[in-house]
Amino acid sequence: MAASLGFRGAASGLRYWSGRRRPVGSLAAVCSRSMASKTPVGFIGLGNMGNPMAKNLIKHGYPLILYDVFPDVCKEFKEAGEQVASSPADVAEKADRIITMLPSSMNSIEVYSGANGILKKVKKGSLLIDSSTIDPSVSKELAKEVEKMGAVFMDAPVSGGVGAARSGNLTFMVGGVENEFAAAQELLGCMGSNVLYCGAVGSGQSAKICNNMLLAISMIGTAEAMNLGIRSGLDPKLLAKILNMSSGRCWSSDTYNPVPGVMDGVPSSNNYQGGFGTTLMAKDLGLAQDSATSTKTPILLGSVAHQIYRMMCSKGYSKKDFSSVFQYLREEETF
């Protein structure tokens, strides 16, 4: 989520590519696999994010070989002429470039290492890109297993949400072998306007976890500020306008406001349906908590945000967008 948070430009030390700039580095040095431009690409995971991401690859001329644990979501792709595989292993047998977009660490482990996983049929030299948001340690373990099979694994989680996935303006944070970055960039640039090389495998996940922790904190802060203003008699649209002209401005206030009726086209104005689920935010904050524990880093606000989103999940908000924290604050008498 939130490509606007922390990724307005290239950070120091990061390899960076924007859809508005020329790619970094020469494609001439990339292996023949990545230069096979319009050969089929495998895509596994066609949920809220994966579906529009896959469609953007198709728009750029890439034929796809698709798989999802729920066959019904593949129907529209099959009707459009794309291939649908019977398992992740089947995808790996037919494609040497595969992108996965899955909900959790456990899902990624199953898709890669399970009984019918990618590693059962992966070809030497294949490029495997995981855009799921998972524990960095899981990415590192998967990379080791993939390397044993003679293939390449890169983690490339995304930020920007469903809207950016649809428009092809995602931010990708990429971790892996640097000389494979251009090969990954060829595909990721079809789905995102910002593709950043962050370092070794797991670095992309670490960057994404930091971003989502900040996003959760800023969303809670925006919801609290808006709620306070409304209870003080301020018009919510006026308050949002003031915030967005002032130092409190952030992505949660100017692009994804949590108050119903303040903005069109956002989950808060659609009963908090669609978008980025509260369950997923709680999961990502759990990853941040684990990372903080392993690195002995204090995350005081991150820990509180984790507690809030866990409480929301236990009180019926699990399937609503994470901006529903505003509704939660309004309904909780204890706050």
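Glycine is treated like the rest: Cβ placed from N, Cα and C.
Don't look for the substitutions in this one, it keeps the originals.
Per Swiss-Prot, the feature NAD(+) binding site maps to 39-68, 102-103, Asn107, Thr133, Lys283. Mutagenesis annotation in Swiss-Prot: Asp68 to Arg, described as Decrease of activity with NAD, increase of activity with NADP; the structure shown retains the original residue. For Lys208 to Ala, His, Asn or Arg, Swiss-Prot lists a mutagenesis experiment annotated as follows: Complete loss of activity. Here Swiss-Prot flags Lys208 as active site, drawing on a curator's inference. Here Swiss-Prot describes Asn212 to Gln as a published mutagenesis experiment; the accompanying note says: Decrease in activity.
Overlay of Swiss-Prot annotations on the structure.
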residue	record	DSSP (3 states)
Thr39	NAD(+) binding site	coil
Ile44	NAD(+) binding site	strand
Met49	NAD(+) binding site	coil
Ala54	NAD(+) binding site	helix
Lys59	NAD(+) binding site	helix
Leu64	NAD(+) binding site	strand
Leu102	NAD(+) binding site	coil
Lys208	mutagenesis position	helix
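Across the fold, the C-alpha of Thr39 (NAD(+) binding site) and the C-alpha of Asp68 (mutagenesis position) stand 20 Å from each other. The sparsest Cβ neighbourhood within 10 Å, among the listed recorded positions (Lys59, Lys208), is found at Lys59. Spatially, by CA atoms, the recorded positions Met49, Leu64, Asp68 include one closest to Asn212 (mutagenesis position), and that is Met49. For the recorded positions listed here (Thr39, Asn212), the lowest count of other CB atoms within 10 A around the CB belongs to Thr39.
Taking only the Cα positions, the spacing between Asp68 (mutagenesis position) and Ala54 (NAD(+) binding site) is 12 angstrom.
A Cα-Cα distance of 26 Å separates Lys59 (NAD(+) binding site) from Lys208 (mutagenesis position). A distance of 21 Å separates the Cα atom of Ala54 (NAD(+) binding site) from that of Lys208 (mutagenesis position). Less than 8 angstroms from the CB of Leu64 (NAD(+) binding site) sit Pro40, Val41, Gly42, Phe43, Ala54, Leu57, Ile58, Phe77, Glu82, Gln83, each of them six or more residues away in the same chain.
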